[in-house]
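*Asks:* Input: one structure, supplied below.
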Amino acid sequence: MSKATIELDFLGLEKKQTNNAPKPKFQKFLDRRRSFRDIQGAISKIDPEIIKSLLASTGNNSDSSAKSRSVPSTPREDQPQIPISPVHASLARSSTELVSGTVPMTIFYNGSVSVFQVSRNKAGEIMKVANEAASKKDESSMETDLSVILPTTLRPKLFGQNLEGDLPIARRKSLQRFLEKRKERLVSTSPYYPTSA
């Protein structure tokens, strides 16, 4: 039983020509731009893993003759025959990653992006080291924050009560009068200030 080759036009490049009348040059230019835009739109919707596998499979056929390149090749067993939707793409990627043994690891650091191919064990170790370093940094920042906060909270003094020695006597008395008047104003304008009966 022979296998029939079926070619599907996923990109929609082969449009049916209804009229065979010659087109003006400008119309040909517009059609060319439209078809290029259609190709870009279709390629942007395809899963990147499928494109990579297609490019890899065409790279393997580069030693064959030009005659065999014009005929569509039959898909191999390990390649998906139908494009996988993005929802199921993670399932397909995980199976290919298990075979290869390495996974891409993207690191964002100091404004730069780096991608490395590392094994799963190595990626886990890197993540563990990064988490430990981040937790140590958080603990050290908490210790410094507490050292700044605790001395001020251990001294529960109101503003204006510890003015001896900092200012000259005239300023000190003036500032104390100002703070007393301010305190009276705040108390008198509070919503729960008891009115005299």
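Here the Cβ of each residue, glycine as well, is placed from N, Cα and C on the backbone.
Nope, none of those substitutions made it into this model, it's the original residues.
On a predicted model such as this, the values are computed, not experimentally measured, just so you know.
Below are the features I grabbed from Swiss-Prot:
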type	residues	note
DOMAIN	98-132	domain 'Tify'
MUTAGEN	T106 to A	No effect on dimerization and interactions with TIFY11B/JAZ6 and AFPH2/NINJA
MUTAGEN	I107 to A	Loss of dimerization, loss of interaction with TIFY11B/JAZ6 and strongly decreased interaction with AFPH2/NINJA
MUTAGEN	F108 to A	No effect on dimerization and interaction with TIFY11B/JAZ6
MUTAGEN	Y109 to A	No effect on dimerization and interaction with TIFY11B/JAZ6
MUTAGEN	G111 to A	Loss of dimerization and loss of interaction with TIFY11B/JAZ6
*Asks:* How about long-range neighbours of the domain 'Tify' (98-132): same chain, 6 or more residues beyond its ends, C-beta under 8 Å?
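*Replies:* Contacts of the domain 'Tify' (98-132) (Cβ under 8 Å, skipping residues fewer than 6 from its ends): none.
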*Asks:* Going by DSSP, how much of the domain 'Tify' (98-132) is helix, how much is strand and how much is coil, in residues?
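*Replies:* With helix first, then strand, then coil, the domain 'Tify' (98-132) has 16 helix, 16 strand, 3 coil.
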*Asks:* Applying a 10 Å Cβ distance cut-off over all chains shown, what neighbour count does Y109 (mutagenesis position) have?
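*Replies:* The Cβ of Y109 (mutagenesis position) has 8 Cβ neighbours within 10 Å.
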*Asks:* State the count of C-beta atoms found within 10 angstroms of the C-beta of G111 (mutagenesis position), not counting that atom itself.
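*Replies:* For G111 (mutagenesis position), the count of other Cβ atoms within 10 Å is 5.
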*Asks:* Note down the number of other Cβ atoms within 10 Å of the Cβ of T106 (mutagenesis position), including every protein chain shown.
*Replies:* 8
*Asks:* Counting only residues 6+ away in sequence within the same chain, which have a CB under 8 Å from the CB of I107 (mutagenesis position)?
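*Replies:* Listed in sequence order, they are V113, S114, V115, F116.
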*Asks:* Over the domain 'Tify' (98-132), work out the mean pLDDT and round it to an integer.
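*Replies:* 80, rounded to a whole number.
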*Asks:* Just how many other Cβ atoms lie inside 10 Å of the Cβ on F108 (mutagenesis position)?
*Replies:* 8
